[in-house]
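A mutagenesis experiment is reported in Swiss-Prot for this position, S73 to A, and the note states: Loss of interaction with ZNF827 and loss of localization to telomeres; when associated with A-43. Record note (Swiss-Prot), mutagenesis E126 to A: Loss of interaction with ZNF827 and loss of localization to telomeres; when associated with A-128 and A-179. The unchanged residue is displayed. Looking at Swiss-Prot, you'll find the mutagenesis N128 to A noted as follows: Loss of interaction with ZNF827 and loss of localization to telomeres; when associated with A-126 and A-179. One mutagenesis experiment named in Swiss-Prot is Y181 to A, and its note says Loss of interaction with ZNF827 and loss of localization to telomeres. Quoted from Swiss-Prot, the note on mutagenesis experiment E231 to A is: Decreased interaction with ZNF827; when associated with A-277. A mutagenesis experiment is reported in Swiss-Prot for this position, N277 to A, and the note states: Decreased interaction with ZNF827; when associated with A-231.
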Amino acid sequence: MADKEAAFDDAVEERVINEEYKIWKKNTPFLYDLVMTHALEWPSLTAQWLPDVTRPEGKDFSIHRLVLGTHTSDEQNHLVIASVQLPNDDAQFDASHYDSEKGEFGGFGSVSGKIEIEIKINHEGEVNRARYMPQNPCIIATKTPSSDVLVFDYTKHPSKPDPSGECNPDLRLRGHQKEGYGLSWNPNLSGHLLSASDDHTICLWDISAVPKEGKVVDAKTIFTGHTAVVEDVSWHLLHESLFGSVADDQKLMIWDTRSNNTSKPSHSVDAHTAEVNCLSFNPYSEFILATGSADKTVALWDLRNLKLKLHSFESHKDEIFQVQWSPHNETILASSGTDRRLNVWDLSKIGEEQSPEDAEDGPPELLFIHGGHTAKISDFSWNPNEPWVICSVSEDNIMQVWQMAENIYNDEDPEGSVDPEGQGS
């Protein structure tokens, strides 16, 4: 009987999701300046824009690149580099360019040819997460279903993978006992990589160390303060020796690599009432960070007083798995997860007065809800070169590159502005 009920619930949910998606699609011309939807051959659990841009002469677009991965059923997995053509500001943009058949608009007839897979490198198992090294973006670290962290220099691999499926990383980083997701390169110390694991530990490697036989590098330090699965780890963006970690023990920990005690963080705080899945340091404000949790909230923290949670962002209907500050705006951050929504928040609007109708849609700091995904969002990335452009990937193979309409984040023009809550959500 329970099976029947579950099947009925699933069918109802699917219908609701489809209805919401239809509403979203109908409203996209008013809500977005850009929407590109691309179905990948396999779902990607990871997404990160590379920092370089090519601007071909005489064209109305620029070429950006993304690091992606695959999560196949039983076939060969790959680390993937894709290119994306984004229209320049002077490209033709208006709602009349909307193509309802293809579900995209904005100076583009179709996405075909605008998003291309450039490089595929054989990978052992699915790519849980892939992140490039800031000092040399050709170097990419990946988290695998095994305990190894792999490092690839993609310039040393053919763009078409060896059909044998052999995975040939340039380094294998050892130290974990289990798989995981968290991965962070030190922006201030070249080659220093942190990784979080289901084995309750955080490993630190220096990839400039001389590898042992088989291109293996052992962890330089293993941090053992958490008592459960460590979900995410992130270096501080200014202080080369500080990093943060979050775990299923509901804690946020701040560590200092200069300390000799690798089992005790410099700060530990009970951050949420459920597992903490992600964290992000603010790129403009050295004391501010955010954490996202299975308790459906994003929490805002100040390193100078971690006893006090600055704010709790509430609107998600389910677990949050990714949170990222905007690289261009100090007060903007985004979060995503199981509820198929990517929410963009604006700290500067916290506490603003709202009409009762607006309050029904969410708190004043909820700037935008991206409702284009019909499955759990696995990862997303803010484009470092084009403000307000985000790439998000979901479990149903869909990758979307999108930018909310300018009148939503530019308050200057109250005339003709669109209510940002028209999303199907």
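Residue numbers in this text run from 1 along the chain shown.
Using the three backbone atoms N, Cα and C, a Cβ is placed for every residue, glycine included.
Neighbour counts were taken at the CB atom with a 10 A radius for the mutagenesis positions N128, N277; the maximum falls on N277. Taking S73, Y181, E231 as the mutagenesis positions under consideration, the smallest Cα distance to N128 (mutagenesis position) is found for Y181. For the recorded site, N277 (mutagenesis position), the DSSP three-state label reads strand. Look at E231 (mutagenesis position): DSSP puts it in a strand. Put simply, E231 (mutagenesis position) is 24 Å from S73 (mutagenesis position) when counted between their Cα atoms. E126 (mutagenesis position) is 19 Å away from N277 (mutagenesis position) when you measure Cα to Cα. Between the listed mutagenesis positions, namely E126, E231, the fewest other CB atoms within 10 angstroms of a CB are found at E126.
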